[in-house]
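Worksheet: one structure, shown below.
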Amino acid sequence: MGRGRVELKRIENKINRQVTFSKRRTGLLKKAQEISVLCDAEVSLIVFSHKGKLFEYSSESCMEKVLERYERYSYAERQLIAPDSHVNAQTNWSMEYSRLKAKIELLERNQRHYLGEELEPMSLKDLQNLEQQLETALKHIRSRKNQLMNESLNHLQRKEKEIQEENSMLTKQIKERENILRTKQTQCEQLNRSVDDVPQPQPFQHPHLYMIAHQTSPFLNMGGLYQEEDQTAMRRNNLDLTLEPIYNYLGCYAA
């Protein structure tokens, strides 16, 4: 007896519904992978759970390429079906909005994956692709970091060389000034010694003039005669002052 057809309806029990979703999702992703491998077809699968969690599969390395291809194909078909320009404009805006929204959601999901979040629904191939992308990004980051470090090191080396050259120039100038000062000091000392070694000139004395200068001429020794006369007068005055009482006494005695 054949098995009867099971009616499809929403599972009311939350736990059973979650278990069924996990099983069917795994099987669906497996079937999508099988058809892409067996038939060499480009397959993309997007699934949102009742809580809004995203699950996807893409035979390409990037889901964005598949979505952009789908948008271009759908846009071309809608252009042929809807001739009205107003309807076309609304359709274009709606399609652009949907495209941008899907792209934003995809970027946000990729960002969470790069941070190591929501990795459970990803397959082995998706994890390998994510690992490869992270390794490539790390290589670029390390390369840029090494480049900046080398540039900084070269700048510091050039700065050090400039400082050393400036220091050498200042040292050379200081030595030149010291040599100039030392030379001037040596010249001054030599000049002082040469001045001290020169004999002092003696006054010239002619013998005849020397004899004339020592003669006791009243005309040539006026100051001396004046001094002698003055001294004689002083002695006379002293004698007069001293002997006057004696003379008076003798005079009285004689009388």
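Just so it is clear, glycine is given a Cβ too, placed from its N, Cα and C backbone atoms.
Where a substitution is noted, the model still shows the residue that was there originally.
Note that this is a predicted model, so its numbers are computed, not measured.
What Swiss-Prot annotates here:
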type    : residues      : note
DOMAIN  : 1-61          : domain 'MADS-box'
DOMAIN  : 90-180        : domain 'K-box'
MUTAGEN : GLY27 to Asp  : In cal-3; no visible phenotype. 'Cauliflower' shape when associated with AP1 disruption
MUTAGEN : GLU131 to Lys : In cal-4; no visible phenotype. 'Cauliflower' shape when associated with AP1 disruption
VARIANT : TYR114 to His : In strain: cv. Bu-0
VARIANT : MET122 to Lys : In strain: cv. Kas-0
VARIANT : ARG182 to Lys : In strain: cv. Bu-0, cv. Landsberg erecta, cv. Li-8 and cv. NL2
VARIANT : LYS184 to Arg : In strain: cv. NL2
VARIANT : ASP196 to Asn : In strain: cv. Kent
VARIANT : LEU209 to Phe : In strain: cv. Li-3
VARIANT : ASN238 to Asp : In strain: cv. Bu-2
VARIANT : TYR249 to Cys : In strain: cv. NL2
Please report the Cα separation of GLY27 (mutagenesis position) and MET122 (variant position) in Å, rounded to an integer.
14
Rounded to a whole angstrom, what is the C-alpha distance between GLU131 (mutagenesis position) and LYS184 (variant position)?
79
Could you give me three numbers for the domain 'MADS-box' (1-61), the DSSP helix, strand and coil residue counts?
26 helix, 10 strand, 25 coil
Rounded Cα separation (Å) that holds between MET122 (variant position) and TYR114 (variant position):
13
For GLY27 (mutagenesis position), the number of other Cβ atoms found within 10 Å of its own Cβ:
10
Near the Cβ of MET122 (variant position), how many other Cβ atoms are there if near means within 10 Å?
16
Do me a favour and check the Cα-Cα span between TYR114 (variant position) and ARG182 (variant position); whole Å is fine.
74
Residues in the domain 'K-box' (90-180) grouped by DSSP into helix, strand and remaining coil:
82 helix, 0 strand, 9 coil
Give me the non-local Cβ neighbours of ARG182 (variant position): same chain, 6+ apart in sequence, Cβ-Cβ under 8 Å, ordered along the sequence.
none
Neighbour tally for GLU131 (mutagenesis position), based on other Cβ positions within 10 Å of its Cβ:
10
Show which residues of the chain containing LYS184 (variant position), separated from it by at least 6 in sequence, have their CB under 8 Å from its CB.
none
